[in-house]
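Here the structure comes first, spelled out in structure tokens, and everything after it is commentary.
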Amino acid sequence: MSSGLRAADFPRWKRHISEQLRRRDRLQRQAFEEIILQYNKLLEKSDLHSVLAQKLQAEKHDVPNRHEISPGHDGTWNDNQLQEMAQLRIKHQEELTELHKKRGELAQLVIDLNNQMQRKDREMQMNEAKIAECLQTISDLETECLDLRTKLCDLERANQTLKDEYDALQITFTALEGKLRKTTEENQELVTRWMAEKAQEANRLNAENEKDSRRRQARLQKELAEAAKEPLPVEQDDDIEVIVDETSDHTEETSPVRAISRAATKRLSQPAGGLLDSITNIFGRRSVSSFPVPQDNVDTHPGSGKEVRVPATALCVFDAHDGEVNAVQFSPGSRLLATGGMDRRVKLWEVFGEKCEFKGSLSGSNAGITSIEFDSAGSYLLAASNDFASRIWTVDDYRLRHTLTGHSGKVLSAKFLLDNARIVSGSHDRTLKLWDLRSKVCIKTVFAGSSCNDIVCTEQCVMSGHFDKKIRFWDIRSESIVREMELLGKITALDLNPERTELLSCSRDDLLKVIDLRTNAIKQTFSAPGFKCGSDWTRVVFSPDGSYVAAGSAEGSLYIWSVLTGKVEKVLSKQHSSSINAVAWSPSGSHVVSVDKGCKAVLWAQY
């Protein structure tokens, strides 16, 4: 390398090596400098002694020569001289031996020092490697520390932001809590005033009805009194024959002729006032019942005498609502069809022939409808809603009669009890509530522990299907769970067979199960390769005679299973383009209706 290059021109690693060598030289020179100086002095002495030894050796050879040259010298002097030379040689020999000894020691010391220096070099290299590793670790730790400081700053800023937001939310919450308290008080006051006004209105209505009744009674009494003054011919088809049925002894065997003649005799011998009172009592008793039951709806043996036909053809496809349709139900007489959707309305349709004609709409709900049910007479319709309430309308005039509020979550199912005077509702707030329609209040609240998706009722038992995969059986009188059954999936729907001895359930594991309520055991399980439960509120239904079960699938097909064989009886498809939410089978057994998540409803029949 050229001597003209400066130190700065060398690479960094060369400069580093040079600095390390100079540093090592400074550290090690102080320790070995004195030894090296002494060693050099000893070498100089050794060289001097070597020269002296050579000189003495030369003189040793010269002495005999001088004796040979000058044999006449004095012998005594020569002996003395020889003794001195011998002593001097012995002395030099000892000094030489001592010097050789010291030289060996110094050589050994040099070897030891060299070994020690090599060990120190290795230690220094190891230390340098450790130092480099430590420096790298320090660099990494400094980088990590810098990152952590950055993250800490970010977290502190985020924490401060969250704290500010929390303080703001706390202030807002305090203000809203005050407003809520004030609004609650105002609402309570308004409810109190509203109840008082309703009571006054009811009293006024009752008074008007009483006045009308009195006027009708007075007019009727007047007309009957005028008619009683005229002679009454005895005819076999006279309506006064009803009195005979009420006053005659039922244990006595009488013929129709004897009954009629006895009625005529009693009528002729009876004063006008008694006859008038009897007729008035008859008409009065006829006007007592405010909830008449149509004769075609009375069925002492549910499902008996009904011809159920498995549907095979879509008779009518129509858009039932503006959006998703969640519920569908036939009236007890199979004449009316009710549908409920997310457009907050319940719509009534009249089924005749192969058509469904729109009859009217029931409004008043503030959110989507989740379930629908008619009472046993078909006069009232009950609907549950996502606005935390259930509502009752009269079917004849489409008027909203009752609004049942009290749940803190959306009401997913509401059903009439068999007496039609009480209602059970199940909600997403994990409670079931029992309502009395006479007093229009909630008389019982039961905490179920899980969101309730559907409800069915018997005389004294309420069965509820829940999100936690359990079916719970409640005793209405004791408000306690009689028993519960856990399935493999979340329960979406329940239904009872006509005899109310078997319970049909649908769950999110895509299985339908029939449970025998007498043995509390699963009797049958229905499934199909293409069947899939589409939502947490997919409804299923028994046929009116309990021979079939029907359910809609997520891909839009309607599946019908035979209870007798346990196999799929029919699969109806190509009409729905989205998941089927609910299915209803008409009480007459001739029609089936399915509704989907789109807006469609399909009327199915056998022909």
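Note that Cβ sites are derived from N, Cα and C of the backbone, with glycine treated the same way.
Substitutions noted, but not modelled.
According to Swiss-Prot, the protein has these features:
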- Leu21 to Trp: Abolishes interaction with ATG5 (MUTAGEN)
- Arg24 to Asp: Abolishes interaction with ATG5 (MUTAGEN)
- Ile36 to Trp: Reduces interaction with ATG5 (MUTAGEN)
- Ser139 to Ala: Abolishes phosphorylation. Impairs interaction with ATG12-ATG5 complex (MUTAGEN)
- Asn206 to Ala: Decreased binding affinity by 36-fold with RAB33B. Decreased binding affinity by 254-fold with RAB33B and colocalization to phagophore; when associated with A-209. No change in interaction with ATG5-ATG12 complex; when associated with A-209 (MUTAGEN)
- Asn209 to Ala: Decreased binding affinity by 9-fold with RAB33B. Decreased binding affinity by 254-fold with RAB33B and colocalization to phagophore; when associated with A-206. No change in interaction with ATG5-ATG12 complex; when associated with A-209 (MUTAGEN)
- Glu226 to Arg: Impairs interaction with WIPI2 (MUTAGEN)
- Glu230 to Arg: Impairs interaction with WIPI2 (MUTAGEN)
- Lys490 to Ala: Abolished non-canonical autophagy without affecting canonical autophagy. Impaired conjugation of phosphatidylserine (PS) to LC3 proteins (MUTAGEN)
- Val540 to Ala: Impairs interaction with PPP1CA; when associated with A-542 (MUTAGEN)
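Residue density at Val540 (mutagenesis position): 23 other Cβ atoms are found within 10 A of its Cβ, drawing on all protein chains shown. Counting in whole angstrom, Ile36 (mutagenesis position) lies 96 from Lys490 (mutagenesis position) by their C-alpha atoms. Within 10 Å of the C-beta of Asn206 (mutagenesis position) we count 10 further C-beta atoms, all protein chains included. Minimal Cβ crowding within 10 Å, among the mutagenesis positions Leu21, Ile36, is found at Leu21. According to its DSSP assignment, Asn209 (mutagenesis position) is helical.
Here the C-alpha separation of Asn209 (mutagenesis position) and Leu21 (mutagenesis position) works out to 123 Å. Closest to Asn206 (mutagenesis position) by Cα-Cα distance, out of the mutagenesis positions Leu21, Arg24, Ser139, Lys490, is Lys490. Burial estimate for the mutagenesis positions (Arg24, Lys490): highest at Lys490, by number of other CB atoms within 10 Å. Comparing CA positions across the mutagenesis positions Ser139, Glu226, Lys490, Val540, the one lying closest to Arg24 (mutagenesis position) turns out to be Ser139. Classification of Lys490 (mutagenesis position) by DSSP places it in coil, neither helical nor stranded. Taking the Cα of Ser139 (mutagenesis position) as the reference point, the closest of the mutagenesis positions Leu21, Glu226, Lys490, Val540 is Leu21. Looking at Glu226 (mutagenesis position) and Val540 (mutagenesis position), their Cα atoms lie 62 Å from each other.
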